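Engineer: First, the structure itself, so that you have it in front of you.
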Amino acid sequence: MTSNSDGSSTSPVEKPITGDVETNEPTKPIRRLSTPSPEQDQEGDFDEEDDDDKFSVSTSTPTPTITKTKDSSDTSTVTRRKQPIRYIENKTRRHVTFSKRRHGIMKKAYELSVLTGANILLLILANSGLVYTFTTPKLEPVVREDEGKSLIRACINASDTPDATDTSPAQEQSPAN
């Protein structure tokens, strides 16, 4: 604040900061991640002139590959490229990925039950032996009661290959004509 010769005070006018503070040059517009529209080329042209990637900082977790494409109006868009699904060797990274994906699949199960009214029972068995569950209220007794718990234990402890008694023709039912 400054005071005038008549004793009144004035406050400086605040201007919004635009551009680089030190050089006062305008900054580049922010690019947002987006998926290409069906009309755009899915392969995309790589922007050779953009050198923003040379200042990137490496992180402990790998980020998805980002492809820069140009559309007909010369504005560049950034799209994500799908990473191949393979076993994660790093134990810490594997645990973090498991936790995030477990949370994501439970969120999807909840959304599916709310949107469609479906009854859902989701069991996730971790390598550590812990069982994570998501149930809608109607199926909750399957997880909470002793009979349901014993059924879940039997399924978890069962072998991966079907028994010979399970595939006998006498137990198979054919549709009535």
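Including glycine, each Cβ sits where the backbone N, Cα and C put it.
Sharing the feature lines straight out of Swiss-Prot:
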DOMAIN    80-134  domain 'MADS-box'
MUTAGEN   Arg94 to Gly  Decreases the physical interaction with ARG82. Abolishes the physical interaction with ARG82 and impairs function; when associated with D-95 and R-103
MUTAGEN   His95 to Gly  Decreases the physical interaction with ARG82. Abolishes the physical interaction with ARG82 and impairs function; when associated with G-94 and R-103
MUTAGEN   His103 to Arg  Abolishes the physical interaction with ARG82 and impairs function; when associated with G-94 and D-95
MUTAGEN   Ala109 to Thr  Decreases the physical interaction with ARG82
MUTAGEN   Leu115 to His  Decreases the physical interaction with ARG82
MUTAGEN   Gly148 to Asp  Decreases the physical interaction with ARG82
Engineer: Which ones in the same chain are close to His103 (mutagenesis position), with CB under 8 Å and 6+ residues apart in sequence?
Structural biologist: none
Engineer: Which one is closest to Gly148 (mutagenesis position) in space, judged by CA to CA distance, out of the mutagenesis positions Arg94, His95, Ala109, Leu115?
Structural biologist: Ala109
Engineer: If we check Cα distances from Leu115 (mutagenesis position), which of the mutagenesis positions Arg94, His95, Ala109 wins as closest?
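Structural biologist: Of the mutagenesis positions Arg94, His95, Ala109, Ala109 has its Cα closest to that of Leu115 (mutagenesis position).
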Engineer: Restricting attention to the domain 'MADS-box' (80-134), give the mean pLDDT.
Structural biologist: 95
Engineer: Given the mutagenesis positions Ala109, Leu115, and counting only Cβ atoms in the protein chains shown, which has the most within 10 Å of its Cβ?
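Structural biologist: Highest number of other Cβ atoms within 10 Å: Ala109.
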Engineer: Cα distance, Ala109 (mutagenesis position) to His95 (mutagenesis position), nearest Å?
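Structural biologist: Answer for this pair: 21 Å between alpha carbons.
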Engineer: Drop a 10 Å sphere on every Cβ of the mutagenesis positions Arg94, Gly148 and tell me which sphere holds the fewest other Cβ atoms.
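Structural biologist: Fewest other Cβ atoms within 10 Å, among the mutagenesis positions Arg94, Gly148, is found for Arg94.
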Engineer: Round to the nearest Å and give the CA-to-CA distance linking Ala109 (mutagenesis position) with Arg94 (mutagenesis position).
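Structural biologist: Approximately 22 Å lies between the Cα of Ala109 (mutagenesis position) and that of Arg94 (mutagenesis position).
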